[in-house]
Amino acid sequence: MAELCPLAEELSCSICLEPFKEPVTTPCGHNFCGSCLNETWAVQGSPYLCPQCRAVYQARPQLHKNTVLCNVVEQFLQADLAREPPADVWTPPARASAPSPNAQVACDHCLKEAAVKTCLVCMASFCQEHLQPHFDSPAFQDHPLQPPVRDLLRRKCSQHNRLREFFCPEHSECICHICLVEHKTCSPASLSQASADLEATLRHKLTVMYSQINGASRALDDVRNRQQDVRMTANRKVEQLQQEYTEMKALLDASETTSTRKIKEEEKRVNSKFDTIYQILLKKKSEIQTLKEEIEQSLTKRDEFEFLEKASKLRGISTKPVYIPEVELNHKLIKGIHQSTIDLKNELKQCIGRLQEPTPSSGDPGEHDPASTHKSTRPVKKVSKEEKKSKKPPPVPALPSKLPTFGAPEQLVDLKQAGLEAAAKATSSHPNSTSLKAKVLETFLAKSRPELLEYYIKVILDYNTAHNKVALSECYTVASVAEMPQNYRPHPQRFTYCSQVLGLHCYKKGIHYWEVELQKNNFCGVGICYGSMNRQGPESRLGRNSASWCVEWFNTKISAWHNNVEKTLPSTKATRVGVLLNCDHGFVIFFAVADKVHLMYKFRVDFTEALYPAFWVFSAGATLSICSPK
């Protein structure tokens, strides 16, 4: 039966560490005692977490008894009780059957020798010599003998002065045969039987307690091991963070050095001009000073002929006032460097603020599981071999769209470009990092509308995909429900079941953004799809298959759809929808566009085909217009 030992842990509740009692199973597949799990969730409250894997449930799951596991536990407990304990397993100590030599009972007849037996009728203890009459005389034949008993008075009933030969488990006391009348509703037993029963109960309790002590020891070891794992993980992450911050400090130091050098170079340039001007002015001053001295000297001459000869020469020499040319620092350059530094500081503050915000839980309702995305089993449009063979470029983390630059215009230090190069090096070793994709997604969620418009593309509706009930106008940028069926010529890409139309161009890589104006905001949808999406039947409707993703307005309800799974969204008064498609990092975001952009829903998907903008209109008067950037 040694194989039952490892099974004991599998059949134990991780909350109470005991074998399952009325076991129930959670949706995530873990088993617990029904009472343990109910008490845990009652204290915990919403949201409800699985005590083992920490899976989150917004609503309390409906629990049912696991009858198969219950039967297995019962059979295990029966087998566990039936099997003999192995040699290396602890067993309770045996109860002493005879008094120790130090606690001998004296003979009540001679008071010298040690008693060998006690007569429960005579209520006396006898040595071997004085016990002989009980063996020889017929009068003593029915007297029960027991090993020597100390303090016989305790064996007598104080009420009836009779020997207490029975034990009442209900009142936990020994009673005589006359007391049985008062305990007729109880279940008394003989002293030997009651002693054996209690001994068996206590032995089993000790065995259970020993098992619990072992379980507690294992739990303590497990907690210590988990603490060690947490400590090692935290230390490893701290080292990684320190490395990242060291690199950021190096970038900041390099930026500071470059900016300081540019300003110093500008200072040197201006001072060099001032030095040149100073030398010119010094020479000019010397020339004027020499001319002044010559004039003063000529005025001292008394000979008129000599004076006229000298003065006529000096009179022809002209002088001009001293002129200082305009020389200033390049204030535009200095202001640009200073403003770029302020912008960088503000960007850092915003990034630090986002880091300090509480992280959303894993059960984010505004996010779709990429595992639910599959290829359509009924392709209509084939994808070229070149597209299938083409590899995705390594994802690059999106940096703020307007990072500052430093230095003179001819030698700019672009931190954004430096960040992209560093990110490209990082992604070369981890091309499919989920954490990197999550960071890029968070970066785009924090962008403003002007920043999103940097990725704007012009969407043209494809005439060959439009349903006969969809009218196209305004140079194929407006789709509406036609009052009369349109006589479009047959085409294999045309929708025949749902009033839908696709964009003309597909997108396999890169980042793309477009906006759609909704009129009437009723019975319409905006999304994306693979070119292989069905064009016929109910599965061709946007979001009702694995090849399309959309946000849909149906009466007053707004929903996100994919793979025929609906997620109800909060209502919005915005009449314009922005769609951001990031093929490289695998996500599409739907924004409600007003004065600011607000998140409606996001899907994270590892796209496998080229994607087309997709639109659905149904109700009369419903119109979708492709917007121009404003």
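Just so you know, glycine gets a Cβ as well, placed from its N, Cα and C.
Substitutions noted, but not modelled.
Values in this document were obtained by computation on a predicted structure and should not be read as measured data.
In this structure, CYS13 (Zn(2+) 1 binding site) belongs to neither helix nor strand by DSSP; it is coil. Within 10 Å of the C-beta atom of CYS13 (Zn(2+) 1 binding site) sit 19 other C-beta atoms, taking all shown protein chains into account. The Zn(2+) 1 binding site feature in Swiss-Prot is assigned to CYS13, CYS16, CYS33, CYS36.
Counting every protein chain shown, the number of other Cβ atoms lying within 10 Å of the Cβ of CYS28 (Zn(2+) 2 binding site) is 13. Taken from Swiss-Prot, the feature Zn(2+) 2 binding site applies to CYS28, HIS30, CYS50, CYS53.
Taken from Swiss-Prot, the feature domain 'B30.2/SPRY' covers 439-630.
In Swiss-Prot, the entry for mutagenesis LYS21 to Arg states: No effect on ISGylation. The structure shown retains the original residue. Around LYS21 (mutagenesis position), a 10 Å sphere centred on its CB holds 14 further CB atoms from the protein chains shown.
In the three-state DSSP assignment, the secondary structure recorded for CYS50 (mutagenesis position) is coil. Listed in Swiss-Prot as a mutagenesis experiment, CYS50 to Ser is described as follows: Almost complete loss of ZAP/ZC3HAV1 ubiquitination; when associated with S-53.
Around the Cβ of CYS53 (mutagenesis position), the same chain contributes CYS28, HIS30, each under 8 angstroms and 6 or more positions distant in sequence. According to Swiss-Prot, the experimentally introduced change CYS53 to Ser is described as follows: Almost complete loss of ZAP/ZC3HAV1 ubiquitination; when associated with S-50.
One mutagenesis experiment named in Swiss-Prot is ARG54 to Pro, and its note says Complete loss of viral inhibition independently of the host interferon response. All protein chains included, ARG54 (mutagenesis position) registers 9 other Cβ atoms within 10 Å of its own Cβ.
Per Swiss-Prot, mutagenesis LYS65 to Arg is noted as: No effect on ISGylation. Around the Cβ of LYS65 (mutagenesis position), 12 further Cβ atoms fall within 10 Å across all displayed protein chains.
For the mutagenesis of LYS65 to Ala, Swiss-Prot gives this note: Almost complete loss of ubiquitination activity. The structure shown keeps the original residue.
Here the residue is the original one, but Swiss-Prot notes a mutagenesis experiment at this spot, ASN71 to Asp: Almost complete loss of ubiquitination activity. Taking Cβ-Cβ distances under 8 Å and a sequence separation of 6 or more, ASN71 (mutagenesis position) has no neighbours in its chain.
Long-range neighbours of LYS112 (mutagenesis position) (same chain, six or more residues apart, CB within less than 8 Å of its CB): ALA106, CYS127. The mutagenesis experiment LYS112 to Arg is recorded by Swiss-Prot, whose note states: No effect on ISGylation.
There are 23 other Cβ atoms within 10 Å of the Cβ belonging to LYS117 (mutagenesis position). The annotation that Swiss-Prot gives for the mutagenesis experiment LYS117 to Arg reads: No ISGylation.
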An 8 Å radius from the center of the CYS28, HIS30, CYS50, CYS53 Cβ atoms defines the neighbourhood of the Zn(2+) 2 site; name the other residues of that chain inside it, in order.
THR26, PRO27, GLY29, PRO51, GLN52, ARG54, ALA55
Of the mutagenesis positions listed here (CYS50, ARG54, LYS65, LYS117), which is spatially closest to CYS16 (Zn(2+) 1 binding site) when Cα positions are compared?
CYS50
Sparsest-packed of the listed recorded positions (CYS16, CYS33, CYS36, CYS50) - C-beta count within 10 angstroms:
CYS16
Please report the DSSP secondary structure of CYS28 (Zn(2+) 2 binding site), reduced to three states.
coil
Between LYS65 (mutagenesis position) and ARG54 (mutagenesis position), find the distance joining the two CA atoms and give it rounded to the nearest Å.
21
Nearest of the recorded positions to LYS117 (mutagenesis position) by CA-CA distance, picking from CYS13, LYS21, CYS36?
LYS21
Taking CYS36 (Zn(2+) 1 binding site) as the reference, which of LYS21, CYS50, ARG54 (the mutagenesis positions) have a CA within 10 A of its CA?
LYS21
